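Single-structure report; data block below.
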Amino acid sequence: MNTTPVHALTDIDGGIAVDPAPRLAGPPVFGGPGNDAFDLAPVRSTGREMLRFDFPGVSIGAAHYEEGPTGATVIHIPAGARTAVDARGGAVGLSGGYDFNHAICLAGGAGYGLEAGAGVSDALLERLEHRTGFAELQLVSSAVIYDFSARSTAVYPDKALGRAALEFAVPGEFPQGRAGAGMSASAGKVDWDRTEITGQGAAFRRLGDVRILAVVVPNPVGVIVDRAGTVVRGNYDAQTGVRRHPVFDYQEAFAEQVPPVTEAGNTTISAIVTNVRMSPVELNQFAKQVHSSMHRGIQPFHTDMDGDTLFAVTTDEIDLPTTPGSSRGRLSVNATALGAIASEVMWDAVLEAGK
């Protein structure tokens, strides 16, 4: 779907092919030529298709190195926006983690890919002609996925790639699929022979004046599951043509009294952006609510073999109507309702990444 009109809640569908074609990642190499071995040139990522969204003040750019392949995706909010960070799992790759950001950088390359965020910071400083007044500081937070297992090089997103992703940023467009940070994302790592390539995904909803944009790069040990409970990406058995939920592999292992097999090197990174003003407590709870909801579309999620990070961002542009009965202590029913809707938008984004 290239355009997203104003939606009612009942219009959230998250449609995806019932039996998408297999996209096996192949066995990992865990090494190979690095950045210095190539004459690297950033490429603008266009992906499978372009999502069009209507969110003034928010631009997105994606760039990649074909030699990786690996990439970076930048969400740029020039005016800056308050941010809550929810990080879970056993191996989180995160820098910044600020409560106010001008850009969010998502990248491949594991910890090395955090350099892409430094490139975004450098570029923003140059745009301000190197002014460094405290109120003018440009804040960038970054999160990375471990994508080396799905490719045969040690190339990682560096400063030049982060700069390029920022330069490519435009309002109202997001490249779906194998693009930016999702170039070599994968899912279903019960066994390397059954791991499938995913990508990056986004979804957008507008409800009256309320805007919600979800962006995700699923690279989990788990599989991607649709709303019917069907595994649509990951843990694909080429001999049978069946995608299995990992729970069946784990059950068989316990029944046979052998350790369950699960491969390491997994992460899902995401951002949920809205224009609704929330208190700091509400924004933090909003982040937790949406992040927790993602276990429906990614199973299992937040494991010791993952390092999941979600950025919840608000541009603080509109206030939802309130009534004396709409709050419980410090938390508003409005924020809870917004989180419920945003959770569905995020599930749509996860499914887009799995197409």
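The chain as shown is numbered from 1 upward.
In case you wondered, yes, glycine gets a Cβ from its N, Cα and C as well.
Among the mutagenesis results in Swiss-Prot, Gly111 to Ser has the note: Decreases thermostability by about 10 degrees Celsius. The residue drawn here is the original one. In the three-state DSSP classification, Gly111 (mutagenesis position) falls within a helix. Sequence-distant neighbours of Gly111 (mutagenesis position): residues of the same chain at least 6 apart with a C-beta under 8 Å from its C-beta are Gly93, Val144.
Less than 8 angstroms from the CB of Asp122 (mutagenesis position) sit Lys159, Arg163, each of them six or more residues away in the same chain. Experimental mutagenesis is annotated in Swiss-Prot for Asp122 to Gly, with the remark: Increases thermostability by 24 degrees Celsius. Increases thermostability by 29 degrees Celsius; when associated with Y-130.
DSSP assigns His130 (mutagenesis position) to coil in the three-state reduction, outside any helix or strand. Taking the Cβ of His130 (mutagenesis position) as reference, no residue of its chain lies under 8 Å away while being at least six apart in sequence. Annotation of the mutagenesis experiment His130 to Tyr in Swiss-Prot: Increases thermostability by 11 degrees Celsius. Increases thermostability by 29 degrees Celsius; when associated with G-122.
Experimental mutagenesis is annotated in Swiss-Prot for Leu137 to Ala, with the remark: Decreases thermostability by about 10 degrees Celsius. Cβ environment of Leu137 (mutagenesis position): no same-chain residue six or more positions apart lies under 8 Å away. Under DSSP, Leu137 (mutagenesis position) is assigned to coil, being neither helix nor strand in the three-state scheme.
Close to Thr267 (active site, nucleophile) in the fold, though at least 6 residues off in sequence, lie Gly89, Ala91, Val92, Gly93, Ala143, Val144, Ile145, Tyr146, Asn219, Pro220, Asp306, Gly307, Asp308, Thr309, each with a CB less than 8 Å from its CB. Annotated active site, nucleophile per Swiss-Prot: Thr267, in sequence order.
Mapped onto three states, the DSSP output places Thr267 (active site, nucleophile) in strand. According to DSSP, Asp122 (mutagenesis position) is assigned to a helical segment.
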